[in-house]
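Novice: Summarising the annotation, Swiss-Prot assigns Zn(2+) 1 binding site to CYS153, CYS156, CYS177, HIS181. Residues or ranges marked as Zn(2+) 2 binding site in Swiss-Prot (evidence: sequence analysis): CYS209, HIS212, CYS232, HIS237. Under the heading of mutagenesis, Swiss-Prot lists VAL488 to Glu and annotates it as follows: Abolishes interaction with CBX5; when associated with E-490. For the mutagenesis result SER501 to Ala, the note given in Swiss-Prot is No effect on interaction with PPP1CA nor on sumoylation levels. Decreased sumoylation levels; when associated with D-440 and D-824. In Swiss-Prot, a published mutagenesis experiment is listed as LYS575 to Arg, annotated Modestly reduced sumoylation and repression. Abolishes both sumoylation and repression; when associated with R-554. Positions annotated as domain 'Bromo' by Swiss-Prot, on the basis of sequence analysis: 695-799. SER824 to Asp appears in Swiss-Prot as a published mutagenesis result, with the remark: Enhances Dox-induced CDKN1A/p21 promoter activation. Decreased sumoylation with or without Dox-treatment.
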Amino acid sequence: MAASAAAASAAAASAASGSPGPGEGSAGGEKRSTAPSAAASASASAAASSPAGGGAEALELLEHCGVCRERLRPEREPRLLPCLHSACSACLGPAAPAAANSSGDGGAAGDGTVVDCPVCKQQCFSKDIVENYFMRDSGSKAATDAQDANQCCTSCEDNAPATSYCVECSEPLCETCVEAHQRVKYTKDHTVRSTGPAKSRDGERTVYCNVHKHEPLVLFCESCDTLTCRDCQLNAHKDHQYQFLEDAVRNQRKLLASLVKRLGDKHATLQKSTKEVRSSIRQVSDVQKRVQVDVKMAILQIMKELNKRGRVLVNDAQKVTEGQQERLERQHWTMTKIQKHQEHILRFASWALESDNNTALLLSKKLIYFQLHRALKMIVDPVEPHGEMKFQWDLNAWTKSAEAFGKIVAERPGTNSTGPAPMAPPRAPGPLSKQGSGSSQPMEVQEGYGFGSGDDPYSSAEPHVSGVKRSRSGEGEVSGLMRKVPRVSLERLDLDLTADSQPPVFKVFPGSTTEDYNLIVIERGAAAAATGQPGTAPAGTPGAPPLAGMAIVKEEETEAAIGAPPTATEGPETKPVLMALAEGPGAEGPRLASPSGSTSSGLEVVAPEGTSAPGGGPGTLDDSATICRVCQKPGDLVMCNQCEFCFHLDCHLPALQDVPGEEWSCSLCHVLPDLKEEDGSLSLDGADSTGVVAKLSPANQRKCERVLLALFCHEPCRPLHQLATDSTFSLDQPGGTLDLTLIRARLQEKLSPPYSSPQEFAQDVGRMFKQFNKLTEDKADVQSIIGLQRFFETRMNEAFGDTKFSAVLVEPPPMSLPGAGLSSQELSGGPGDGP
């Protein structure tokens, strides 16, 4: 029995000293020498996989109390919670347990009091709170030296002060024991320091057994999963499986490093998914804002009685994307919370692996394992792709009636509707018939929100409903709200509706899946009458209302456009498309024309094939409805309510400061006031009653602008817009080039002196005609000059009454203008600088 105990003691001493046991030899030494490098590699791998966003603050949190933010020191009795956050014992309050038994052989286990973590608010039992051994050696060096000075020899029972320290045995020795240590054959080769702290080879402070006060914890009992001393292993842990400290540390570090690497890879995926969700939320918000602007541009064109009904429909349409946005918000919130938790676990585990405190690592491995396994079991749903949403509208889509304005119909392709069939005659889907297949789910009528039909003869063609519902595959009842659509402000609508016109209808065509975006269609209530379906009257027949266009709010995938014309998308990224669809004869629509090019809001304006407009042939649009009448360029245009000419704000004379109202008329159509009523004492030559020459009176200014605008819009005058070939004008020289751009600049007082009389204005125009006549030798051009002079005289006579301007249409002597030398772009306010 004694021999067996001696053998066990020798084996324990061998483990503590680090010398190779029987049969190990140099190979065992090599194995131990590679263990630190393997642990360092695993630690480096964990550090590489740890999040970079932690920074110094996250690492500082590991060494500071989560409550008082003070640095954790041994005298503050740091405690480690199961969530791997640390706090002072005093900050945790009475629920904090006393220091647990290091060897696991005794000590109070604590009660079942529930404690809230001061950092992450997770609840845990007080018995699960352990001492933070990583912070055990964080005290000042002075305190450490003072403690080492009081260390007694552990090899004898004399309690003599220790003067030396054996590195292999990790024991403080007195002078007598040092001599005995060097005489024994087994220990004579040990490294003995004359003085120094009681630390092991790795530089960490030795932890002593609570039962055997002088015995260090040098063994790891696998059966009890705890550190033991040699005496405890021979007594309380007899016949248990155990490992030497170095072997246990090496094995546990490998396991922890593997778990940290796995969690690091999963955390990287979570970070990517979180960024994608955040990006998706921003994109959904941006799409909503963009579509909201597009819808406002269309809503401003329709009639004022649509205001009341339109608000209800827009509020219903907002539910189209609401579900997806709320789901993404919840998913992002959950992912962010899990991400922060995993970041802390990774930081703590990496910090523990990088630490050289093997004892603390083994004592805390349960908590670390638990959190790593728990984090690995968390399942994060993948980010679902979202589609592209567009807004398309037809300029001539709006109707005259706001009573029973329409409805929202939800259709899901590939699903069969189990609800009652809508009480309406057969309708053709129109231009959007290929945008989705499947049945239409009628809306459920809700009390207080029905669309009353009144006396409208065509109102019975559509069910009057407002509830936004949709059916799911395999379900017989309607459930779920449509996802959110952009909000549209209708306060600026000022429209005139008549009771004998058919209201438009709102329809929602959902995507192919539950997550796809939906399609909202605004069409005339009687549009089915012109589609040529059996049972309906074709367009143009008696009793059939005219076919109207459609305004479409469109949400679709980027590369799978639903029903968009070939010109509506270019490249992989689609733009919002403003479609100008044709309307039947007699239909009236809004007057804001933006037919081609790009508008200020980024809308791409296209004209689908086969469409026509008043004044144009089949498949084409009239030039007056596509480009500016003055500069012949597209862009943001305003349309005259009478002549239907389109102008840029700067091209019109006088220049427009803001977008005019619906009933706006250009200067060519505007009725000018009587000269005598406005001018008073001013005569046609611009002189007042005192004889002092002044600039044009307001009435004469308006008349000259009207005549000049007529010249700009007159097609034969197109070559006269800018005759100057140089970059600057040179009117101060005889024969200087003169064109409509310069005349416009002087009329708008961009050149001085401005015109003081209509006669002076007429002289400049006549001089321009003569200069152009000198530049050409073609007889046709000469005849056109004569025709232009007659056109100008006619316009002047119409504006100024019976006054004859033939006498002043002669070339006056050259005049030097202070504005000479200005570039044409500085002088031109319209033809050359349209939007």
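Every residue gets a Cβ built from N, Cα and C, even glycine.
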Novice: What does the structure give for the C-alpha distance between CYS153 (Zn(2+) 1 binding site) and CYS209 (Zn(2+) 2 binding site)? Integer Å is fine.
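Specialist: CYS153 (Zn(2+) 1 binding site) to CYS209 (Zn(2+) 2 binding site), Cα-Cα distance: 15 Å.
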Novice: Tell me the Cβ contacts of HIS237 (Zn(2+) 2 binding site) under 8 Å, same chain only and six or more apart in sequence, or just say none.
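Specialist: The list for HIS237 (Zn(2+) 2 binding site) reads CYS221, SER223, CYS224, THR228, given in order along the sequence.
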Novice: Three states by DSSP: which one describes CYS153 (Zn(2+) 1 binding site)?
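Specialist: Once the DSSP labels are grouped into three classes, CYS153 (Zn(2+) 1 binding site) ends up as coil.
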Novice: Given HIS212 (Zn(2+) 2 binding site) and CYS156 (Zn(2+) 1 binding site), what distance in Å do their CA atoms have, once rounded to a whole number?
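Specialist: For HIS212 (Zn(2+) 2 binding site) versus CYS156 (Zn(2+) 1 binding site), the Cα atoms are 14 Å apart.
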Novice: Kindly state the mean pLDDT of the domain 'Bromo' (695-799) in the predicted structure.
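Specialist: Value for the domain 'Bromo' (695-799), mean pLDDT as a whole number: 81.
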Novice: In angstrom units, rounded to an integer, how far apart are the Cα atoms of CYS177 (Zn(2+) 1 binding site) and CYS209 (Zn(2+) 2 binding site)?
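Specialist: Here the two Cα atoms lie 21 Å apart.
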Novice: Could you tell me which of these binding-site residues, CYS153, CYS156, CYS209, CYS232, has the greatest number of Cβ atoms within 10 Å of its own Cβ?
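Specialist: Going through CYS153, CYS156, CYS209, CYS232 one by one, the largest Cβ count within 10 Å is at CYS232.
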Novice: For the domain 'Bromo' (695-799), give the DSSP counts of helix residues, strand residues and coil residues.
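Specialist: Across the domain 'Bromo' (695-799), DSSP assigns the residues as follows: 69 helix, 1 strand, 35 coil.
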Novice: C-alpha of CYS232 (Zn(2+) 2 binding site) to C-alpha of HIS181 (Zn(2+) 1 binding site): distance in Å?
Specialist: 23
Novice: State the three-class DSSP label for HIS237 (Zn(2+) 2 binding site), counting H, G and I as helix, E and B as strand, and everything else as coil.
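Specialist: Once the DSSP labels are grouped into three classes, HIS237 (Zn(2+) 2 binding site) ends up as coil.
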Novice: For HIS181 (Zn(2+) 1 binding site), what residues in its own chain, 6 or more apart in sequence, show a Cβ-Cβ distance under 8 Å?
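Specialist: The list for HIS181 (Zn(2+) 1 binding site) reads SER155, CYS166, CYS169, LEU173, THR187, LYS188, HIS190, VAL192, given in order along the sequence.
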Novice: Can you tell me the CA-to-CA distance separating CYS209 (Zn(2+) 2 binding site) and CYS156 (Zn(2+) 1 binding site), as a whole number of Å?
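Specialist: The separation of the Cα atoms works out to 17 Å.
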Novice: So if I draw a 10 Å sphere around the Cβ of HIS212 (Zn(2+) 2 binding site), how many other Cβ atoms end up inside it?
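Specialist: 18, counting other Cβ atoms within 10 Å of HIS212 (Zn(2+) 2 binding site).
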